[in-house]
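Structure record follows, encoded as structure tokens.
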Amino acid sequence: MTYSPVVESVEAQAFAVTDLSPAAEFKTADFDTYVMNTYGRFPIAIARGQGSTLWDTEGKSYLDFVAGIATCTLGHAHPALVRAVSDQIQKLHHVSNLYYIPEQGELAKWIVEHSCADRVFFCNSGAEANEAAIKLVRKYAHTVLDFLEQPVILTAKASFHGRTLATITATGQPKYQQYFDPLVPGFDYVPYNDIRSLENKVADLDEGNSRVAAIFLEPLQGEGGVRPGDLAYFKRVREICDQNDILLVFDEVQVGVGRTGKLWGYEHLGVEPDIFTSAKGLAGGVPIGAMMCKKFCDVFEPGNHASTFGGNPLACAAGLAVLKTIEGDRLLDNVQARGEQLRSGLAEIKNQYPTLFTEVRGWGLINGLEISAESSLTSVEIVKAAMEQGLLLAPAGPKVLRFVPPLVVTEAEIAQAVEILRQAIATLV
């Protein structure tokens, strides 16, 4: 394959990492004493990064195919992001949304001009963006559609939409809801990519008075096992929404901002949402979230929703740097080429171990390798073995390995990652 001019230009800038010596001794016991136990952490502590490489506190290097879970769009210490954040924090890092924030307006304009949206609301995370979408849907149902009954939002089984009470309720995975009753009312679930089940559910809920206010889906399910949406399914979803005055909402928190080889995941499906959300990769690792909508459903008024930190100058400067770099360096070309290369390499591994792996799937640089249900191996076991060999991966459920490297990953790094994975698997079988 041809070597992307994007990657050449990134490498030519020579990321400046001045000290790769081991950091001061890090004690996990001290960390665990003071930090709440909300993550099952792997036993390494990350000290610094450059491009697609991370170093731990002992000086060991790793190829980073987690990227903060699809968040470090430009990798680590990218000059454009470093420059944007450094310049902005010396000028103005935060001011209230009681005033106009030029960087926020500029970022909103860029997003609108490069998407199907007309308006943008900024917040700080994917969960917050999805909360904003849920509130917008409910207000639209009450004020525009004049619902007589409680609005219902349909989401997919095996979905993931966040960790707040509303978003774990929207998430179609009971394991995330356990112990958090009472959940937020107004949600129901259908199997992903199943047209008949969706049609039946809408018909059942709308019998008598309309109740379905929105259908809320991921274009590709990330936490649900890296499962791409089916074109025929999403075309029918759009038709159902149009025929029944139902809003179509897409959660693009993990797949948006070029991750799939297109700027937005919905571009793979041939339909446009009425509302969609973004976060993770939008500012390359600087906390940000965004909820976008078309003008007809922009029913928020002052006081309906807000965010203290949402759209602050620092996060918006970072977001602009990421998006302009994606566009200016033609990173989508690199994502498509490196994604094809990665899937080809994973397919070779699957063919080498036909009883261990069943499927390679994904778009661009979000890909999954599924482990056979008959195998005793789990995704976490392979993740640990790969980490020992110097490759960081993330599980997407107990039987799926997830590959989400930075969008600047090189041809050589993809080849190296595939070889490391091959070696790691060999230690387990």
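Note that Cβ sites are derived from N, Cα and C of the backbone, with glycine treated the same way.
For all the noted positions, this structure keeps the original residue and models no substitution.
What Swiss-Prot records for G126, A127, F160, D251, E252, V253, Q254, T308 is pyridoxal 5'-phosphate binding site, and it gives sequence analysis as the kind of evidence. For D251 (mutagenesis position), the same-chain residues lying six or more positions away in sequence with a CB closer than 8 A to its CB are G126, N130, S159, H161, F216, L217, E218, F276, T277.
Annotation source Swiss-Prot lists N(2)-acetyl-L-ornithine binding site at R163, S307, citing sequence analysis. A sphere of 10 angstroms centred on the C-beta of S307 (N(2)-acetyl-L-ornithine binding site) encloses 18 other C-beta atoms.
Mapped onto three states, the DSSP output places Y39 (mutagenesis position) in coil. Around the Cβ of Y39 (mutagenesis position), a 10 Å sphere holds 7 further Cβ atoms from the protein chains shown. For Y39 to F, Swiss-Prot lists a mutagenesis experiment annotated as follows: Retains 7.4% of N-acetylornithine aminotransferase wild-type activity.
Quoted from Swiss-Prot, the note on mutagenesis experiment S125 to A is: Retains 14% of N-acetylornithine aminotransferase wild-type activity. Take the CB of S125 (mutagenesis position) and look out to 10 A: across all protein chains shown you find 20 other CB atoms.
Per Swiss-Prot, mutagenesis G126 to A is noted as: Loss of N-acetylornithine aminotransferase activity. For G126 (mutagenesis position), the number of other Cβ atoms no farther than 10 Å from its own Cβ, over all displayed protein chains, is 27.
Looking at Swiss-Prot, the entry for mutagenesis of A127 to S says: Retains 9.1% of N-acetylornithine aminotransferase wild-type activity. Sequence-distant contacts (6 or more apart, same chain, Cβ under 8 Å) of A127 (mutagenesis position) comprise H161, G162, R163, T164, T167, G289.
The number of other Cβ atoms within 10 Å of the Cβ belonging to E223 (mutagenesis position), over all protein chains shown, comes to 21. As a published mutagenesis entry, E223 to S appears in Swiss-Prot alongside the note: 73-fold increase in KM for acetylornithine, but does not affect KM for 2-oxoglutarate. Shows 160% of N-acetylornithine aminotransferase wild-type activity.
Record note (Swiss-Prot) on the mutagenesis of D251 to A: Loss of N-acetylornithine aminotransferase activity. Under the DSSP three-state reduction, D251 (mutagenesis position) is assigned to strand.
Non-local neighbourhood of Q254 (mutagenesis position): I69, A70, G126, E218, L220, G222, E223, K280, I366, each in the same chain, at least six residues away, with C-beta under 8 Å from its C-beta. Under its mutagenesis entries, Swiss-Prot includes Q254 to A with the note: Retains 0.9% of N-acetylornithine aminotransferase wild-type activity.
DSSP assigns K280 (mutagenesis position) to a helix. If you draw a 10 Å sphere around the CB of K280 (mutagenesis position), it holds 29 other CB atoms from the protein chains shown. Listed in Swiss-Prot is the mutagenesis experiment K280 to A, annotated as follows: Loss of N-acetylornithine aminotransferase activity.
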Spatially closest candidate among F160, V253, S307, the listed binding-site residues, to S125 (mutagenesis position) (Cα to Cα): V253
Inter-residue C-alpha distance, T308 (pyridoxal 5'-phosphate binding site) and Y39 (mutagenesis position) (nearest angstrom): 27
Among the pyridoxal 5'-phosphate-binding set G126, A127, F160, D251, E252, V253, Q254, T308, as the record gives it, the longest Cα-Cα distance in Å: 25
Under 8 Å by Cβ from V253 (pyridoxal 5'-phosphate binding site), counting only residues of that chain that are 6 or more apart: G126, A129, N130, H161, G162, T277, S278, A279, K280, G289
